[in-house]
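Worksheet: the structure to be examined is printed underneath.
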Amino acid sequence: MQLYTYLYLLVSLVTFYLILGTGTLGHGGALTERRSTDATALKPEPVLLQKSSARSTDDNGNDRLTQMKRILKKRGNKARGEEEVAKMAAELARENIAKGCKVNCYP
């Protein structure tokens, strides 16, 4: 029984020696410092984005998010403004008249 206890302690000591002492396991596979320094050397450095460059801009260089907020505020937070709704209603009425429908005519 004492033999198994000594073997158990011996195996654990050898394992800790291999892992902590040399940094390798058996066949030379690096576990600690060498591989971790290589991995950090290959990591790209973080890019710090400024607030203005992180946002998309339109062709004129204006900030799209700010423009959309202004448009929605002007429309009263509706998907379409009153002008657009009136235009679409007029177009639908013209199409219905062209088709010969007198009242709401859907395909």
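Placement of Cβ uses the backbone N, Cα and C atoms for every residue, glycine included.
Unsubstituted: the structure retains its original residues.
Listed features, source Swiss-Prot:
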BINDING   Glu91, Glu95  divalent metal cation binding site
MUTAGEN   Val85 to Leu  No change in potency for both NR2A and NR2B
MUTAGEN   Val85 to Ile  Little decrease in potency for both NR2A and NR2B
MUTAGEN   Val85 to Tyr  No change in potency for NR2B/GRIN2B and 3-fold increase in potency for NR2D/GRIN2D
MUTAGEN   Val85 to Tyr  Little increase in potency for both NR2A and NR2B
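Distribution of Swiss-Prot features across the structure.
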residue : record                             : Cβ neighbours (10 Å)
Val85   : mutagenesis position               : 13
Glu91   : divalent metal cation binding site : 10
Glu95   : divalent metal cation binding site : 11
Cα separation, Val85 (mutagenesis position) to Glu95 (divalent metal cation binding site) (Å, whole number): 15
Cα-to-Cα gap, Glu91 (divalent metal cation binding site) vs Val85 (mutagenesis position), nearest whole Å: 10
Val85 (mutagenesis position) - helix vs strand vs coil (DSSP): helix
